[in-house]
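In Swiss-Prot this protein carries:
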DOMAIN    1-120  domain 'C2'
MUTAGEN   Ser223 to Ala  No effect
MUTAGEN   Ser224 to Ala  No effect
MUTAGEN   Ser227 to Ala  Abolishes phosphorylation by MARK2 and induces defects in the reestablishment of junctional complexes
MUTAGEN   Ser229 to Ala  No effect
DOMAIN    437-499  domain 'FIP-RBD'
MUTAGEN   Tyr480 to Phe  No effect on the interaction with RAB11A. Abolishes the vesicular localization
MUTAGEN   Ile481 to Glu  Abolishes the interaction with RAB11A and the vesicular localization
Amino acid sequence: MMLSEQAQKWFPTHVQVTVLQAKDLKPKGKSGTNDTYTIIQLGKEKYSTSVAEKTLEPVWKEEASFELPGLLIQGSPEKYILFLIVMHRSLVGLDKFLGQVAINLNDIFEDKQRRKTEWFRLESKQGKRIKNRGEIKVNIQFMRNNMTASMFDLSMKDKTRSPFAKLKDKMKGRKNDGTFSDTSSAIIPSTHMPDANSEFSSGEIQMKSKPKKPFLLGPQRLSSAHSMSDLSGSHMSSEKLKAGTIGQTHLLGHQLDSFGTVPESGSLKSPHRRTLSFDTSKMNQPDSIVDEGELCFGRQNDPFTNVTASLPQKFATLPRKKNPFEESSETWDSSMNLFSKPIEIRKENKREKREKVSLFERVTGKKDSRRSDKLNNGGSDSPCDLKSPNAFSENRQDYFDYESTNPFTAKFRASNIMPSSSFHMSPTSNEDLRKIPDSNPFDATAGYRSLTYEEVLQELVKHKELLRRKDTHIRELEDYIDNLLVRVMEETPSILRVPYEPSRKAGKFSNS
């Protein structure tokens, strides 16, 4: 037989036997009836149906599936005989024999019948007298399991291997393992070292690749796409990244280190810390540059030069870019009316003392360390310290200077102090401050509030494209299912029969 002709042949791998019913059985019971069951056997496998009690025409409709040990082809010398043995169950003693039938599966397959339902006559045992024992109705169907057919080919490939071939494979496997271990270090992410002229540390450069995260999304959501460098530098805050991108000096980076642990340690139970550090980072970028410029170029005439050194974090959001003397007359008068004459006298004295000490601070550099200490302890200071300063205490000296020289102090006291969860303070009316929505980290829209209009449009277009692709994929799956159902209906399986009666499985005998 040619290989092409053999490939076009259909060879079954399984046979499914369904015992439907029996009739005209010999009575063996006491009441003239039988408690009948049938044993189904092919080779060494045996199955048994349930017991149909007290009847001479039992109905079972139970099936059993057998795997053919070899290929069932035409002209095969190997014969496959299916045995059906009908028995009567006895409560006392051995079960009684009612009849048997032997079915040659080769003959059924050679007749090119994949399915056959037929009544078979029950016969006696060999050597016994032949008599009428009734009939049994059986359905025989040949099936092919592609998984079983492919397993034969795999087993044949494994048998052809010799011990020398296995030894050779082991040597190749060691060599492959060695090359894999040598190249496994390639998955470690590399970190680019900065140049000698660079003003930023390696930690800041690694943080540049970290994506922006909204400050209201919850505590530290790290995705699996982060590299090892991002995970190792996760303790660094976003304030240092923003300071590095603007181009500030090393001094500003050291000052902002005190705020680094605030957003990382913030949890859902205390969202105020996280919001505070985020807003102060947005504030400190332009203002710190102005303060450093004043220290370097020696602007002595401005009475508000050293105000930023004594500011706590809650007052740091006040605008200091504009000169307060250039404000409108109404705002200035309303703020100055709240100051008493002794305070004005002390303000002039402190201004003269500050001008005298400014040169000493520039030479010795003590102001820098003093400012860094204030920034480190600024988050824990409360606004109550500003309201009750002690003029005779050196630790409260800068606080008193700020209260006596800042014209916005009276205006800040007049307004309602907002909760620490929202520090976007600006010279606006109280109605605008009340309109600010409370930030809720559990809000689904909180992550989109920080996005611009263009970014929202990009997200919308991206989601529309994803929906379009999903609709196309769903349509393809529906077409595939329709075609598959048509092919199944053409085969007319038993599940599509009208009326459908689900078949029961016959019990299998144990080998013991």
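Each position is counted from 1, following the chain as shown.
The backbone N, Cα and C atoms fix where each Cβ goes, glycine too.
None of the substitutions listed is reflected here, since the structure keeps the original residues.
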Looking only at the domain 'C2' (1-120), what are its DSSP counts of helix, strand and coil residues? 12 helix, 59 strand, 49 coil
Tyr480 (mutagenesis position), DSSP three-state class -> helix
In the domain 'C2' (1-120), averaged pLDDT is 85
